[in-house]
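J.: Quick paste of what Swiss-Prot says about this protein:
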- H78: active site, proton donor (ACT_SITE)
- D22, H24, D51: Mn(2+) 1 binding site (BINDING)
- D51, N77, H187: Mn(2+) 2 binding site (BINDING)
- H78 to N: In prpB17; loss of function (MUTAGEN)
Amino acid sequence: MPSTRYQKINAHHYRHIWVVGDIHGEYQLLQSRLHQLSFFPKIDLLISVGDNIDRGPESLDVLRLLNQPWFTSVKGNHEAMALEAFETGDGNMWLASGGDWFFDLNDSEQQEAIDLLLKFHHLPHIIEITNDNIKYAIAHADYPGSEYLFGKEIAESELLWPVDRVQKSLNGELQQINGADYFIFGHMMFDNIQTFANQIYIDTGSPNSGRLSFYKIK
């Protein structure tokens, strides 16, 4: 099992820091929203909660953002499905989840997509940022348990897939996670950004709704 990858980002290096919900191949929508936010790549940072690919029409264009110094991402379950398909040769689950875009690419584009997706073997599962003494932890779906600790070993699947915590929250059973002030997640789709206890869910379903949500850390 691969070890859990954490990364700390120094907020002082940037004018503004935004976290974006699941992009799912909506490159043009992302660019439009960044323009509306007056995002300036030379001094701002954009962090994705993962699931950059699938469903939308421009997954490769979104993956190419990994080459830009102003963009980074944690790993999502859709990136994990793609990597598993490459490693096992069984792409059925990925195809059923929107991975068909890959097979519409030509050979050189497919190789480029593979090379970019392989970056998720090294990109973090969790990003930690502290700004104005407020500590944020960013992961794709959840941070299991009730205590966050930078560097704690966690099974990758527990960060990429679970929805049980948020489902309990929807039923009124709020669960605080200690160790950070706020946790920012995607994965679970809502019409608008939702906050339960100290967990903020920012996936608003861009391919189906035309909504792509951002949370401003700084």
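From the backbone N, Cα and C atoms, a Cβ is placed for every residue, glycine too.
None of the listed substitutions appears in this model.
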J.: List, in sequence order, the same-chain residues at least six positions removed whose CB sits under 8 Å from that of D51 (Mn(2+) 1 binding site)?
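T.: The list for D51 (Mn(2+) 1 binding site) reads D22, I23, H24, G76, N77, H78, E79, H140, G186, H187, D203, given in order along the sequence.
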J.: Using a 10 Å cut-off, grab the number of neighbouring Cβ atoms around the Cβ of H24 (Mn(2+) 1 binding site), all chains included.
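T.: 27, counting other Cβ atoms within 10 Å of H24 (Mn(2+) 1 binding site).
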J.: Note the Cβ centroid of D51, N77, H187, the recorded Mn(2+) 2 site, then list each other residue of that chain whose Cβ lies within 8 Å of it, in sequence.
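T.: Nearby residues not in the site list: D22, V49, G50, G76, H78, H140, A141, L160, W161, G186, D203.
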J.: Any idea what DSSP makes of N77 (Mn(2+) 2 binding site), helix, strand or coil?
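T.: Going by the DSSP assignment, N77 (Mn(2+) 2 binding site) falls within a helical segment, counted as helix.
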J.: Taking DSSP as the reference, which of helix, strand or coil describes D51 (Mn(2+) 1 binding site)?
T.: coil
J.: H78 (mutagenesis position) has how many other Cβ neighbours within 10 Å of its own Cβ?
T.: 26
J.: Mind giving me a neighbour count for D22 (Mn(2+) 1 binding site)? Other Cβ atoms within 10 Å of its Cβ, every protein chain shown.
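T.: Within a 10 Å radius of the Cβ of D22 (Mn(2+) 1 binding site) lie 31 other Cβ atoms.
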